[in-house]
Amino acid sequence: MIDLRSPNALLSDYVERYAHLSPEPSRQLQQRMDYNVRADAPAEPASKPRWLQSRACTLTPEQALDRAKGALLGLAIGDAVGTTLEFLPRDREHVNDMVGGGPFRLAAGEWTDDTSMALCLADTYVSQGKFDYATYANALVRWYRHGENSVNGRCFDIGNATRNALEGWLREGIGWQGNYDPSTAGNGSIIRLAPTAIFRRHSLSASWWESVTQSSVTHNADEAVNCCQLLAAQLHLALNGADKEETLAPAVRSLRPRPMIINAGEYKQKSRDQIRSSGYVVDTLEAALWAVWNSNNFHDAILLAANLADDADSVAATAGQLAGALYGVSGMPPEWVEKVAWSQHIQKLAQELFDRAPQVDELDALLYGKR
């Protein structure tokens with residue numbers, strides 16, 4: 001077990017023990033790299049990697065919808081519970097309910113930027129029938145400038161990388177490229193991921209790649225993107241009927257060293273004192289998965305995550321996405337479902353994402369000829 005804040009060189013050596021979780025090169029790549037193969041030899045047919053094969057849904061339509069609503073509503077509930085302890089040192093205070101307050105003096109049930117950005121993402125899918133980069137960037141700008149999709153009509157709690165990206169979009173439009181530096185690997189794109197997972201729930205490969213695209217609007221650092229991909233894969237499993245053990249089991253995935261170590265499940269052996277809850281995306285994802293793993297219901301997962309403090313709203317929002325996808329709205333405390341702001345609107349958006357979800361991955365048809 002290793003500290004994920006260890007130096008890169010040490011982590012690169014350490015992660016070799018999980019080489020069995022890295023995908024093998026495709027047959028097409030192996031052929032291109034084989035110097036014994038003639039240049040004019042017939043190309044290997046394109047085939048989808050096994051590790052990107054989707055999980056068959058084992059839920060009834062009603063159960064699947066319950067989990068889809070749970071993923072998006074769970075994000076908002078986690079955000080609303082966690083904001084009470086946002087920016088506080090761990091254990092200075094504790095929370096055992098949805099009580100509001102915190103640095104922004106919110107009413108009980110109100111949430112922060114995590115949910116606002118997720119609602120902008122959901123609106124993009126619903127209005128366009130797909131993810132559209134410019135539509136999403138402009139939705140975020142309307143939130144940033146005018147408070148659209150904010151619980152109190154104004155933008156607050158926006159992260160530095162997100163602000164920098166939106167200012168870049170306003171200056172340069174589609175030509176803006178930024179936030180690639182490792183120092184910008186904040187959690188701003190993972191905390192809003194649920195709409196992508198719901199809309200693309202029928203296809204693991206679509207969830208995997210579209211989590212990259214939605215992240216790239218504000219966060220392009222490798223670890224920010226890679227952590228989105230890992231959570232997207234886990235949400236795909238949960239939304240299609242997996243239980244906690246299957247969802248959080250190590251799996252073959254193409255990941256950088258720190259996300260790979262999280263994928264391998266080392267957080268399952270860590271104590272609370274070994275878990276960080278900062279806004280660094282690696283810390284946020286590890287803390288969220290630790291909270292889900294060490295609980296057996298939605299309520300306890302949210303409180304475990306929120307009481308880690310520091311970036312408590314984002315850790316709890318990330319945990320809430322996965323716990324909501326595992327336990328559904330039916331597994332949430334009814335008083336939280338009722339109290340969280342915009343509850344019915346959020347559930348309605350989740351239903352629209354669910355109903356409009358494509359049955360096939362268009363990229364599969366392009367790459368592998370599948371219809």
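Each residue, glycine too, has its Cβ placed from N, Cα and C.
Counting every protein chain shown, the Cβ of T112 (Mg(2+) binding site) has 27 other Cβ atoms within 10 Å. If you look up Swiss-Prot, you'll see T112, D113, D114, D157, D313 marked as Mg(2+) binding site.
Under DSSP, D157 (mutagenesis position) is assigned to coil, being neither helix nor strand in the three-state scheme. Around D157 (mutagenesis position), the same-chain residues at least 6 positions away in sequence with a Cβ under 8 Å from its Cβ are E86, F104, T112, D113, D313. One mutagenesis experiment catalogued in Swiss-Prot, D157 to N, is accompanied by this note: No longer protects E.coli against S.proteamaculans effector protein Tre1, no effect on growth in the absence of S.proteamaculans.
Under a cutoff of 8 A between CB atoms, and with a sequence separation of 6+ in the same chain, the neighbours of D114 (Mg(2+) binding site) are L75, G78, D79, I191, R192, D313, S314, A317. Counted within 10 Å of its Cβ, the other Cβ atoms near D313 (Mg(2+) binding site) come to 32, all protein chains included. Within 8 Å of the Cβ centroid of the Mg(2+) site, not counting the listed residues T112, D113, D114, D157, D313, the chain contributes D79, T83, E86, W111, T115, S116, F156, I191, S314, A317. For D113 (Mg(2+) binding site), other Cβ atoms within 10 Å of its Cβ number 25.
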